[in-house]
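Participant: Please see the structure below; I have some questions.
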Amino acid sequence: MTWIGLLIVGLTAIAVQGEVPIVTRAEWNAKPPNGAIDSMETPLPRAVIAHTAGGACADDVTCSQHMRNLQNFQMSKQKFSDIGYHYLIGGNGKVYEGRSPSQRGAFAGPNNDGSLGIAFIGNFEKQAPNKEALDAAKELLEQAVKQAQLVEGYKLLGHRQVSATMSPGEALYALIQQWPNWSEEM
């Protein structure tokens, strides 16, 4: 490799350092929305942490299957136009793209407006997500501020604070209360 090739490789590494890789809708084979989705103006004032309350996943194939299953359930049984969350975090430490942050979510009833929905795939009532998943979520929150999806002083909330639910599970809820931007109030 020439010095120019090394320079290009080095600059590319610098450009992507600190960016959370996101598994796109095309990569997990999402269906298109089946109806209109209201838009929201970004940056948003809140990030809401949830869990899907179902099975967990630890590899790319299983996590993508969980994404398709959740989307199918939310579109057919819950009658959402698309998957309800903006981002989901797998046990493989990867972030999965849900709906656009500029589209109103479908996870917190009247509190969807102004909220970025981030759900961990699995049930975290008794056990917290693994370190890889937790680190991915923290990096995603930082990246969302840098990309003007969240305001710099956003409020971090648990799903149970904005909706009548046990989500994000007791173990995960206890952890996120220690994260930057945690807020007791909406």
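Glycine is no exception: its Cβ is also placed from the backbone N, Cα and C atoms.
At each noted site, the model still has the original residue.
Per Swiss-Prot, the feature domain 'N-acetylmuramoyl-L-alanine amidase' maps to 47-169; the stated evidence is sequence analysis. Among the sequence features in Swiss-Prot, the natural variant Gln127 to Arg is noted as follows: In strain: Sim1, Sim2, Sim3, Sim4, Sim5, Sim6, Sim7 and Sim8. Natural sequence variation is annotated in Swiss-Prot for Lys138 to Arg, with the remark: In strain: Sim2, Sim3, Sim6, Sim7 and Sim8. The natural variant Ala171 to Thr is recorded by Swiss-Prot, whose note states: In strain: Sim5.
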Participant: Near Lys138 (variant position), how many other Cβ atoms are within 10 Å of its Cβ?
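Facilitator: So the number of other Cβ atoms within 10 Å of Lys138 (variant position) is 14.
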Participant: How far is it from Gln127 (variant position) to Lys138 (variant position), counting Cα to Cα, in Å?
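Facilitator: Roughly 18 Å, rounded to the nearest whole number.
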Participant: List the same-chain residues at least 6 positions away in sequence whose Cβ sits under 8 Å from the Cβ of Ala171 (variant position), in sequence order, or say none.
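Facilitator: Phe124, Glu125, Lys126, Gln127, Ala128 - these are the non-local Cβ neighbours of Ala171 (variant position), listed in sequence order.
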Participant: For the domain 'N-acetylmuramoyl-L-alanine amidase' (47-169), give the DSSP counts of helix residues, strand residues and coil residues.
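Facilitator: Summed over the domain 'N-acetylmuramoyl-L-alanine amidase' (47-169), the classes give 39 helix, 27 strand, 57 coil.
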Participant: What is the pLDDT of the domain 'N-acetylmuramoyl-L-alanine amidase' (47-169) when averaged and given as a whole number?
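Facilitator: Computed over the domain 'N-acetylmuramoyl-L-alanine amidase' (47-169), the mean pLDDT is 98 on the 0 to 100 scale.
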Participant: DSSP secondary structure for Ala171 (variant position), reduced to helix/strand/coil, please.
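Facilitator: DSSP assigns Ala171 (variant position) to helix.
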